[in-house]
Structures are given as structure tokens and as C-alpha cells.
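Visitor: Sending over a structure as C-alpha cells; questions will come in a sec.
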Amino acid sequence: MQENQQITKKEQYNLNKLQKRLRRNVGEAIADFNMIEEGDRIMVCLSGGKDSYTMLEILRNLQQSAPINFSLVAVNLDQKQPGFPEHVLPEYLEKLGVEYKIVEENTYGIVKEKIPEGKTTCSLCSRLRRGILYRTATELGATKIALGHHRDDILQTLFLNMFYGGKMKGMPPKLMSDDGKHIVIRPLAYCREKDIQRFADAKAFPIIPCNLCGSQPNLQRQVIADMLRDWDKRYPGRIETMFSAMQNVVPSHLCDTNLFDFKGITHGSEVVNGGDLAFDREEIPLQPACWQPEEDENQLDELRLNVVEVK
């Protein structure tokens with residue numbers, strides 16, 4: 001009995017610590033990009049995956065202590081995929097007491113009709129889904145649309161565009177929608193996917209898999225995701241450093257003439273951002289920028305539990 005109590009305390013301690021980190025990450029992103037303002041009505045797009053469940057949970061948590069007032073309405077798009085468990089999300093949201101709307105649109109049928117067997121469905125599916133969500137936001141009077149993309153998604157998009165699109169373009173934490181009528185926010189922009197996964201596992205969210213894209217092998221995004229996970233294991237801190245680089249762009253030291261007036265550089269021009277250091281010896285720090293070793297949570301847990309036992 002005592003052992004079971006210790007396990008429960010350990011799990012609760014880890015969950016509390018993890019939730020605080022996620023809450024801090026979301027709070028910082030909201031503040032840095034002014035994502036949520038007084039009186040906002042946030043349409044939280046809920047797919048049934050770990051990311052959107054976590055986003056809703058953290059936003060609900062922040063709502064209780066935020067210095068501003070804002071409301072949440074969860075929206076799920078039922079795309080009429082075969083075997084989609086229609087009861088799961090309504091039951092979950094009613095239990096939470098969260099306002100919600102289920103939008104039923106047979107985008108699955110459209111995708112299957114338009115896309116040849118074996119081809120990637122993501123692009124068409126995303127466009128259809130986007131249009132429906134924009135329309136729903138208008139109907140609900142939502143001032144912001146919240147999507148569940150996290151830090152890893154943002155980095156993956158950056159590399160996808162570099163490797164396959166030939167451009168430095170990521171996934172912005174806040175943007176104007178394609179139709180120019182809605183503001184889209186990504187509150188999980190600073191959150192690590194592995195933290196979200198651990199949180200979702202601990203909370204035992206009723207996950208609904210995507211039968212359209214989740215079962216498609218060899219997607220380019222999956223290749224990039226595997227590469228980043230490998231780097232994260234072999235080179236601790238590299239992911240943090242790359243994300244930090246996205247927040248510290250130096251246009252004068254790239255090659256885009258739209259971002260910097262290279263033609264305007266003449267004799268007598270000011271030195272910009274340190275000038276050219278190409279011939280200087282590079283001073284590389286021993287540890288990547290913005291990296292901190294992860295806490296040994298097992299040791300912390302054991303220490304805390306031992307203190308509890310002594311008392």
C-alpha cells in the first residue's frame with residue numbers, strides 16, 4: 001500500500017512539474033507575440049490528437065489566473081473518416097464543461113476522390129480544413145483561431161522549406177489568415193513535443209488517430225522529424241539552438257536583397273552587425289546557445305519521496 005502511495009506521489013509530482021513548464025512556455029509565447037487580448041473569444045481547434053488536447057488544457061488552466069478575460073470555444077471538424085469515433089470528443093468536452101461545436105463536413109470523401117491512391121493527401125486536406133475553420137470562426141464570433149502546432153512542428157517546417165522549397169520560411173506563432181479576416185495563433189510555439197507527449201500520456205487523453213495522413217509512410221515531414229529527433233539524441237541542445245536562431249535573424253549576413261540593401265553599401269557605409277568575420281577564428285561555445293541540461297527527474301523524485309518518508 002505504501003509503495004502504491006509513493007508511486008502516486010511520484011507521478012503527481014512529475015505531472016505538476018511538467019504542467020508548470022508547459023504553462024510557462026505557453027504564457028511566454030502568448031506574451032511575446034501578444035496572442036491573447038482582453039475580451040478575446042478563442043476558437044480552439046481540437047483534432048483529438050495530443051497537441052490540441054494539451055493546448056486546450058493549458059489554455060483552460062491559464063484562463064483561471066490570467067490578468068485579462070477571454071473565453072474559449074473548442075471546435076472539432078468531423079471529416080467523416082471511416083471509423084471516426086464521433087462520441088469521444090463530445091463526451092470529453094461535456095465532462096469538462098467546455099463550450100464546443102462539432103462541424104460535420106465530408107472532406108474525407110473529397111480527398112479520396114481527388115487524390116490518386118498512394119499520393120500524399122495532406123495539402124488538399126489542409127486547404128479544405130482551413131476554409132471550413134475560417135467559416136466556423138466567423139459563425140462563432142471568434143476573434144482568434146488557436147492551432148496546436150509546437151516548437152518541433154515549427155522547426156520541421158523551416159527545414160522542409162529549406163530542403164525542398166529553397167526558402168527560409170517557418171511557421172509563424174501568429175499570423176493573419178489566408179482570407180485576411182482572422183488572426184491565427186499557435187500558443188504551443190515554445191513547447192517541446194516530448195513534453196507534450198509525456199503530458200498527454202500522464203493525462204490519458206482520449207486520443208483519436210488520423211486515418212487520412214497518419215497512416216501514410218515516407219512523408220517528407222516525417223523524414224525531417226526523424227532527423228531532428230536523431231540530432232536531439234546525439235547533440236543535446238541543438239534543437240534549442242536552432243529554434244533560438246529563428247528568433248535572432250541577421251538579414252545583413254544572409255543573401256536576400258529584399259531584406260537588406262546590399263547595393264546601397266558603399267565606401268563610408270557603417271559597419272553592420274560586426275561586419276565580415278569570415279576570416280576570423282570562430283569562437284564556438286562548449287555548449288550550444290540556450291541549452292541547459294535536463295533535470296534528472298528520477299533523482300529529484302527519489303529525493304522528494306525520501307523526504308516524505310522521513311517525515
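Note that Cβ sites are derived from N, Cα and C of the backbone, with glycine treated the same way.
Keep in mind it's a predicted model, so treat the numbers as computed, not measured.
What Swiss-Prot notes for the published mutagenesis of Cys45 to Ala is this: Able to functionally complement a ttcA deletion mutant as efficiently as wild-type. For the mutagenesis experiment Cys122 to Ala, the note given by Swiss-Prot reads: Not able to functionally complement a ttcA deletion mutant. Taken from Swiss-Prot, the feature [4Fe-4S] cluster binding site covers Cys122, Cys125, Cys213. According to Swiss-Prot, the mutagenesis experiment Cys125 to Ala carries the following note: Not able to functionally complement a ttcA deletion mutant. Here the residue is the original one, while Swiss-Prot reports the published mutagenesis Cys191 to Ala with the comment Able to functionally complement a ttcA deletion mutant as efficiently as wild-type. Cys213 to Ala appears in Swiss-Prot as a published mutagenesis result, with the remark: Not able to functionally complement a ttcA deletion mutant.
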Visitor: CB neighbours of Cys191 (mutagenesis position) within 10 A?
Guide: 29
Visitor: Counting across all protein chains present, how many other Cβ atoms fall within 10 Å of the Cβ of Cys45 (mutagenesis position)?
Guide: 22
Visitor: What does the structure give for the C-alpha distance between Cys122 (mutagenesis position) and Cys191 (mutagenesis position)? Integer Å is fine.
Guide: 23
Visitor: Taking the Cβ of Cys122 (mutagenesis position) as the centre, count every other Cβ atom within 10 Å, in any protein chain shown.
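Guide: Around the Cβ of Cys122 (mutagenesis position), 17 other Cβ atoms lie within 10 Å.
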Visitor: To the nearest Å, how far is the Cα of Cys125 (mutagenesis position) from the Cα of Cys191 (mutagenesis position)?
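Guide: Distance between the two Cα atoms comes out at 25 Å.
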Visitor: Fill in the CA-CA distance, Cys45 (mutagenesis position) to Cys191 (mutagenesis position), as an integer in Å.
Guide: 17
Visitor: Using DSSP with the three-state reduction, classify Cys125 (mutagenesis position) as helix, strand or coil.
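Guide: For Cys125 (mutagenesis position) - judged by DSSP and reduced to three states - the answer is helix.
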